[in-house]
Amino acid sequence: MAEELNLERCDLEIQANGRDHHTADLCQQKLVLRRGQRFRLTLYFEGRGYEASVDRLTFGAVTGPDPSEEAGTKARFSLSDDVEEGSWSASVLDQQDNVLSLQLCTPANAPVGQYRLSLETSTGYQGSSFMLGHFILLFNAWCPADDVYLDSEAERREYVLTQQGFIYQGSVKFIKSVPWNFGQFEDGILDACLMLLDVNPKFLKDRSRDCSRRSSPIYVGRVVSGMVNCNDDQGVLLGRWDNNYGDGISPMAWIGSVDILRRWKEHGCQQVKYGQCWVFAAVACTVLRCLGIPTRVVTNYNSAHDQNSNLLIEYFRNEYGELESNKSEMIWNFHCWVESWMTRPDLQPGYEGWQAIDPTPQEKSEGTYCCGPVSVRAIKEGDLSTKYDASFVFAEVNADVVDWIRQSDGSVLKSINNSLVVGQKISTKSVGRDDREDITYTYKYPEGSPEEREVFTRANHLNKLAEKEETGVAMRIRVGDGMSLGNDFDVFAHIGNDTSESRECRLLLCARTVSYNGVLGPECGTEDINLTLDPYSENSIPLRILYEKYSGCLTESNLIKVRGLLVEPAANSYLLAERDLYLENPEIKIRILGEPKQNRKLVAEVSLKNPLSDSLYDCVFTVEGAGLTKEQKSVEVSDPVPAGDAVKVRVDLFPTDIGLHKLVVNFQCDKLKSVKGYRNIIIGPA
């Protein structure tokens, strides 16, 4: 009778498997695999080698605290002639004496998470059990049988593997790209993502069921949506929008997700202060990409927050056009969420592909502050019954805006306002390029098209179906040159009278600082004039906006809202026009000193010229970049920076990975907040 088979050690082939599974950056000390794909391991036996005729090898793989075969969290499988795609299986690749090379495969629908892999050997009546090791299983966009399969290699690289990108801010007429370090493969981030799953309320309520449901990207996406904010749980970020961030970090100051997730994990899942929509979206993007779900950050300009699902945002104003009060139903200058790519077997065919997921805490969904995933195609078709939260997202891109003027006798009169259209310039980063891609067409049919009317009919969007009132008089706000922070500049109310009659009017122009979520600040410019509109004429009325007026009240959004109200007393009519202005920050210049080589020190020289007429104090540069810095670095400048002078610092980098990387920079001082810059750096082999 053959002696018992004894395992000496197991080599999980971490580096080789990491290369094959596109997880090399995660496979420093642990095995990270993508489901539905073969992987290798090597068994070293002592005494004698494996003999197929007398030895039986049985493998076990378990995940979660209470694994079971019924829940899909426990599997037992034996050696077979070849691995079976789509199931737990193992086969022999090669044997050299006491060394056995094996190939294993996981199902394409296995729950993601940490697994324990074991081996049982049996020879006749003898048997032993061995612990082979642990591995982490992720979703697999390269596997056709996986629910997150994406058939474009360029898109897989962009939406799963790329660790840097851009988030779009500013205003619809001045879109600003902000660099961001997602850093999903940086040290400790995968552990933070797995911890996020393990402290979510659904896991704490029913651990076995939660682990089982982690097979579905729909479920995982919804969990991540709820856990990135901390409104119901031990989530990552605390939101704040009142411009008081003294006991934390301003949302505008962040330049990446890595520092946020590390802080959350290292402080025992305590909320990180503070986030706003793009920070919530960026952190969700990092987590979902890390777990293997193709994801991108999306920005919607003129985004509606409709609380009562009537697809209508109503503003009540006094006779001067001023809002009676700030309210919760508002139009945000822009709003960010993420889209993740997946199939939707729970929905009708055609609703697979990009799914909107919004982690910013706005409204509760099934009792939790989360939103989505909802099919972007369902939004485009106006199918508001679709899971999850279709009506809320539809309103974000389609709600109508009605302005009411409350007159002196208390009655209200509807004002014409053709300047504000909800859901414009929906933007995301292009695949493989540092450019913006407009994806509005994926959410909406062309304005005025028959398809658009069909969608509004299906969604019972009655206000959008009503005919727009035309008076023959039109007004829009135009801008001049030089809209940079620190400058005085002009804006213009451009008024056209396309009728044969003369019009006696009063024009009230007002400029106020504004936060990106629509909350107004103090006035920084006004004009009140009477004018006559001659028949078939055009008029351009200027409003001068001075730096000394806006400098003390501009928020970190760098936004000013200009409103024009044209009143025609004889006709008792009001015409409203608005425009949001983004004031450009000064440019951050980045020079790379030395030859960029792997595992060799590199120096970045970072500078900024003071554009203001005053000195800058308390200047701080903060830099980070996946593959360039192990952690975020900050450099303080003790001396004041006089007007017109440049402030310059040097930062040491240590590139660990070859290829293209982004160095992301933030600059703060007493008068300039959250100035961003970046530099692409190509790292060559040592």
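Even glycines carry a Cβ here, placed using N, Cα and C.
Keep in mind the model shows the original residues, not the substituted ones.
Under the three-state DSSP scheme, Cys277 (mutagenesis position) falls in the helix class. A sphere of 10 angstroms centred on the C-beta of Cys277 (mutagenesis position) encloses 28 other C-beta atoms. One entry in Swiss-Prot concerns the mutagenesis experiment Cys277 to Ser. Its note says: Abolished protein-glutamine gamma-glutamyltransferase activity without affecting alpha-1 adrenergic receptor signaling.
Marked as active site by Swiss-Prot: Cys277 (among others).
Of all the Cβ atoms in the protein chains shown, 25 others lie within 10 Å of the Cβ of His335 (active site). Taken from Swiss-Prot, the feature active site applies to His335 (among others).
Taking a C-beta cut-off of under 8 angstroms and a sequence separation of 6 or more, Asp358 (active site) has the following same-chain neighbours: Ser225, Ala281, Trp337, Val338, Cys370, Cys371, Gly372, Asp389, Val393. According to DSSP, Asp358 (active site) sits in a coil region rather than a helix or strand. Annotated active site per Swiss-Prot: Asp358 (among others), in sequence order, evidence recorded as sequence analysis.
Of all Cβ atoms in the protein chains displayed, 24 besides its own lie within 10 Å of the Cβ of Asn398 (Ca(2+) binding site). Summarising the annotation, Swiss-Prot assigns Ca(2+) binding site to Asn398, Asp400, Glu437, Glu447, Glu452, Glu538 and lists similarity to another entry as the type of evidence.
Arg579 to Ala appears in Swiss-Prot as a published mutagenesis result, with the remark: Destabilizes the compact conformation in presence of GTP. According to DSSP, Arg579 (mutagenesis position) sits within a strand segment.
Cβ neighbour count within 10 Å across all protein chains ranks Asp400 highest among the binding-site residues Asp400, Glu437, Glu447, Glu452, Glu538.
Taking the Cα atom of each, Glu447 (Ca(2+) binding site) and Arg579 (mutagenesis position) are about 20 angstrom apart. For the recorded site, Asn398 (Ca(2+) binding site), the DSSP three-state label reads helix. Contacts of Arg579 (mutagenesis position) defined by a Cβ separation under 8 A and a same-chain sequence distance of 6+ are given as Ser171, Lys173, Ser419, Arg476, Ile477, Val479, Val491, Lys561, Val562, in order along the sequence.
According to its DSSP assignment, Glu447 (Ca(2+) binding site) is coil.
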